[in-house]
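> Please read through the structure below; I'll follow up with questions.
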Amino acid sequence: MALSKVKLNDTFNKDQLLSTSKYTIQRSTGDNIDIPNYDVQKHLNKLCGMLLITEDANHKFTGLIGILYAMSRLGREDTLKILKDAGYQVRANGVDVITHRQDVNGKEMKFEVLTLVSLTSEVQGNIEIESRKSYKKMLKEMGEVAPEYRHDSPDCGMIVLCVAALVITKLAAGDRSGLTAVIRRANNVLRNEMKRYKGLIPKDIANSFYEVIEKYPHYIDVFVHFGIAQSSTRGGSRVEGIFAGLFMNAYGAGQVMLRWGVLAKSVKNIMLGHASVQAEMEQVVEVYEYAQKLGGEAGFYHILNNPKASLLSLTQFPNFSSVVLGNAAGLGIMGEYRGTPRNQDLYDAAKAYAEQLKENGVINYSVLDLTTEELEAIKNQLNPKDNDVEL
C-alpha cells in the first residue's frame, strides 16, 4: 500500500453534512461564573504579581487568576459574547473590589479582594499574606525593590499568560504529555522574567492552567479569542511581544508555519501539521484548505475528531515518541515507534515513505504550490542544500 493510494475524502463529506444542520447545541457553564470587567484588571494583575514574587509559591489558583486577567483585558461584554457565540448559556457574576477582614496570627487585618465565586476572599487574603513575607525578604536583600521586581509591575499578568500560551500549543494531545516541552520552552523564552520573579515556576503554573482548562473547557474559547485580540494590538510591552509570538506560533499564523506545519521545523508544536503526513500528495492542499475554512481553532477542536486530522496525528499513534508520522513524512525524519499502530498498512506506507525521504534527502516542495516567499522561508528554516530541494 502506497501513501499516494490513500483517499481522504471523508472529511469533506462530513463537513458538508455538519454544515447542513439546522440546530445548535447550547452548553451550560454551570453555576454563576466570574466575568470581570476592565475596572478590576489592575487588581488581577497585582494578584498575578503577588504569586510571582512569592518564593516557592503555591500555584494552585494561578491558572484561574490568569484566565480571569485575560477576561478583564477583553472586558465583560466581549467575554460574554465569545461564550454565547460558542453556544454557552452563561450566568455571569459581576466582579468588584471589596474590603475583607481576616485573622492573621490573632490580629485582624484588612485586605482588598475581589468578589469572585471561583476564588474565596480567604484564599485571596492568603496569597497576599505569603507575598508580603517574600517582599519583606526582598527589602532586606535589596534595600529598595526596583519597579520591575515588584508585584504591581504592569506586565505580571502577561508573564503568567505566556505560560498559558505554551500550554495551549499542547492541548491537542488530550493529556499532559507536552508538559516537559512547555517547561523547556518557558525556561528559554521567560529566562529574563525568571530572574525577576522567584515565584515564576513554569511547571507549577503550567499544571495550574491544564487543570483549569480541564475543569472549565469554555475557557479555551475565551483564551483563543483573547490571544487573537492581544496579538493583533500594536505596541505594548516586551512581554506582550513574547506572548504574541508564542500564541501565534500555537495558533498557526506565525511565519515559521507553512501550510499548517507540513514543512515547519517545529511541527510538533502545530496542531493540524500532525495531520499532514502526505508531503508529496495533493491531499496536503486539501487539508490546508479545510483548515483555512475552519479557522485557526481547527487545530484545537478538530484534530481529535475528524478523520483526516486524526489520521496520522498523536491521537491515532499515541505511543509514537519524539515525532508523529506527520513530522516524519513531511521532513523525512523517523522517530521510534512503540506499540501497535491502529492501521498497520497505513503505518507501513508512511514509514516506508519517510525512510525514503530520509535516505534520499529530498523533499518535493513543488506539490504545495508555494510562493517565492514561502519557499525562501523554508530554505532559511530548514537550511537545505540546493540539491536537497526538488522544485
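The first residue you see is number 1, and the count goes up from there.
Any Cβ shown, glycine's included, is placed from N, Cα and C.
Just so it is clear, the model here is predicted, and its values are computed rather than measured.
Found this in Swiss-Prot, in case it helps:
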{"type": "MUTAGEN", "residues": "Leu3 to Glu or Lys", "note": "About 80-95% inhibition of viral RNA synthesis"}
{"type": "MUTAGEN", "residues": "Leu3 to Ala", "note": "Complete loss of encapsidation but no effect on viral RNA synthesis"}
{"type": "MUTAGEN", "residues": "Leu3 to Gly", "note": "No effect on viral RNA synthesis"}
{"type": "MUTAGEN", "residues": "Cys48 to Ser", "note": "About 80-95% inhibition of viral RNA synthesis"}
{"type": "MUTAGEN", "residues": "Cys156 to Ser", "note": "Complete loss of viral RNA synthesis and encapsidation; when associated with S-162"}
{"type": "MUTAGEN", "residues": "Cys162 to Ser", "note": "Complete loss of viral RNA synthesis and encapsidation; when associated with S-156"}
{"type": "MUTAGEN", "residues": "Leu391 to Ala or Lys", "note": "About 80-95% inhibition of viral RNA synthesis"}
{"type": "MUTAGEN", "residues": "Leu391 to Glu or Gly", "note": "Complete loss of viral RNA synthesis"}
{"type": "VARIANT", "residues": "Ile67 to Met", "note": "In strain: ATCC 51908"}
{"type": "VARIANT", "residues": "Ile213 to Phe", "note": "In strain: ATCC 51908"}
> Just name the most isolated of the recorded positions Cys48, Ile67, Cys156, Cys162, Ile213, going by other Cβ atoms within 10 Å of its Cβ.
Ile213
> Could you tell me the C-alpha distance between Ile67 (variant position) and Cys156 (mutagenesis position) in angstrom, no decimals?
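Cys156 (mutagenesis position) has its Cα 13 Å from the Cα of Ile67 (variant position).
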> List only the single closest residue to Cys48 (mutagenesis position), chosen from the recorded positions Cys156, Cys162, Ile213 by CA-CA distance.
Cys156
> Cα-Cα, whole number of Å: Cys162 (mutagenesis position) versus Cys156 (mutagenesis position)?
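Distance (Cα to Cα, whole Å): 10 Å.
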> Between the Cα atoms of Ile213 (variant position) and Cys156 (mutagenesis position), what distance do you get, rounded to the nearest Å?
21
